[in-house]
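Chemist: Can you read through this structure? Questions will come right after.
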Amino acid sequence: MTQFNPVDHPHRRYNPLTGQWILVSPHRAKRPWQGAQETPAKQVLPAHDPDCFLCAGNVRVTGDKNPDYTGTYVFTNDFAALMSDTPDAPESHDPLMRCQSARGTSRVICFSPDHSKTLPELSVAALTEIVKTWQEQTAELGKTYPWVQVFENKGAAMGCSNPHPHGQIWANSFLPNEAEREDRLQKEYFAEQKSPMLVDYVQRELADGSRTVVETEHWLAVVPYWAAWPFETLLLPKAHVLRITDLTDAQRSDLALALKKLTSRYDNLFQCSFPYSMGWHGAPFNGEENQHWQLHAHFYPPLLRSATVRKFMVGYEMLAETQRDLTAEQAAERLRAVSDIHFRESGV
């Protein structure tokens, strides 16, 4: 009888953060593709675009003028998804038609005044300032809201509506679905194992190495064993850290370096500005000790085979179970094979 080989045979991998299984089909990786293709952005963007709503000194669609900022710039989203003064929804006991009020705020963070430079093209010093801004915003909003979601949608393929490099910060009066699930499952693991799930996971990955993409003094980026997206990564501190606000100065500056190395490898993989959605998850601000939590960032990039061919989460993925072709180990190997110095900086 043929012996099972995870490189050749379909199998399922369990994601302990979500409680869901992922179908891995490595034998499909060589199938021909005649479907839709993305059009990668080839144009060279200017350092300042007079028509951009996010550039320094420009007027936004609301008529508000941006200051002549020189570092990061944060403002309340002109089209915020959440409002702080939402009235209470009427109480409902209908099990099929439940509703509750959602309060919060939505902010935009411009990473720098340079319209042309995404995260991997910024200096480590500039990236350190971005991390510091994430910390400050999280600390401020965490005084009012239990959940603060820092995230970035990079590229038109991920629905980004403005090419000026920026991220967003949403704060919620509730624990969103993904956060609630991670909170519950990490708490269950902690009760059973007497240690934080992702602290244990970092040690396993450090010992294994096959899924490692970037390692610095304080940080580790891996294609997680249970990755759903082709080149998905999980960025974690090596030490136990509950929230981004708890980082030491050394961890913060080293995180900037890790972010530059990781995002540079992404861009270098297909020699393009690699699209992704990324965001931070940390312990909620709920007044509890939350020792089961470990700070981490998820990177979800859609590209699969090239700068023009992406992964679609449709059909079986929507109706049954998430499926991927490349194994996590194969994806990590491909990311390790490219330089962590951005191709535009290296002159390639």
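In case you wondered, yes, glycine gets a Cβ from its N, Cα and C as well.
Pasting the relevant annotations from Swiss-Prot:
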| type | residues | note |
| --- | --- | --- |
| BINDING | 28-31, Val61, 77-78, Asn153, 159-161, Gln168, 311-312, 316-317, Gln323 | UDP-alpha-D-glucose binding site |
| MUTAGEN | Cys52 to Ser | Decreases enzyme activity 3000-fold |
| BINDING | Cys52, Cys55, His115, His164 | Zn(2+) binding site |
| MUTAGEN | Cys55 to Ser | Decreases enzyme activity 600-fold |
| MUTAGEN | His115 to Asn | Decreases enzyme activity by 98% |
| MUTAGEN | Cys160 to Ser or Ala | Slight inhibition of enzymatic activity |
| MUTAGEN | Ser161 to Ala | 7000-fold reduction in specific activity |
| MUTAGEN | His164 to Asn | Decreases enzyme activity 10000-fold |
| MUTAGEN | His166 to Gly | Abolishes enzymatic activity |
| ACT_SITE | His166 | active site, tele-UMP-histidine intermediate |
| MUTAGEN | Glu182 to Ala | Decreases enzyme activity by about 50%. Abolishes iron binding, but has no effect on zinc binding |
| BINDING | Glu182, His281, His296, His298 | Fe cation binding site |
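Looking at the shown structure, can you explain where the listed features end up?
Modeler: For the recorded site, Lys311 (UDP-alpha-D-glucose binding site), the DSSP three-state label reads coil.
The Cβ of Cys52 (mutagenesis position) has 18 other Cβ atoms within 10 Å, all protein chains considered. In the three-state DSSP scheme, Cys52 (mutagenesis position) falls into the coil class.
Look at His164 (mutagenesis position): DSSP puts it in coil. Within the same chain, residues at least 6 positions away in sequence whose Cβ sits under 8 Å from that of His164 (mutagenesis position) are Asp49, Cys52, Phe53, Leu54, Cys55, Cys110, His115.
In three-state terms derived from DSSP, His115 (mutagenesis position) belongs to neither a helical nor a strand segment and is classed as coil. There are 21 other CB atoms within 10 A of the CB of His115 (mutagenesis position), with all protein chains counted.
Within the same chain, no residue at least 6 positions away in sequence has its Cβ under 8 Å from that of Ser161 (mutagenesis position).
Cβ neighbour count for His166 (mutagenesis position) (all protein chains, 10 Å cutoff from its Cβ): 20.
Residue density at Glu182 (mutagenesis position): 26 other Cβ atoms are found within 10 A of its Cβ, drawing on all protein chains shown.
Reduced to three states, the DSSP call for His298 (Fe cation binding site) is strand. Listed in sequence order, Glu232, Thr233, Leu234, Leu235, Met278, Gly279, His281 are the same-chain residues six or more apart from His298 (Fe cation binding site) with CB atoms under 8 A from its CB.
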Chemist: Since the record lists Cys55, Cys160 as mutagenesis positions, which of them has the fewest other Cβ atoms within 10 Å of its Cβ?
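Modeler: Output over mutagenesis positions Cys55, Cys160: least Cβ neighbours within 10 Å is Cys160.
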Chemist: For the binding-site residues Arg28, His281, His296, Lys311, work out the Cβ neighbour count at 10 Å and name the residue with the minimum.
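Modeler: Result for the binding-site residues Arg28, His281, His296, Lys311: minimum number of other Cβ atoms within 10 Å at Arg28.
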Chemist: Find the shortest Cα-Cα separation between His296 (Fe cation binding site) and the recorded positions Arg28, Asp78, His166, Glu317, and name the residue that gives it.
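Modeler: Answer for the nearest of the recorded positions: His166.
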Chemist: So which one is it: of the binding-site residues Asp78, Glu317, which has the fewest other Cβ atoms within 10 Å?
Modeler: Asp78
Chemist: Report the nearest neighbour of Cys160 (mutagenesis position) in space among the recorded positions Arg28, Asp78, Glu182, Glu317, comparing Cα positions.
Modeler: Asp78
Chemist: Using C-alpha atoms, which one of the binding-site residues Arg28, Asp78, Glu317 comes nearest to Glu182 (mutagenesis position)?
Modeler: Glu317
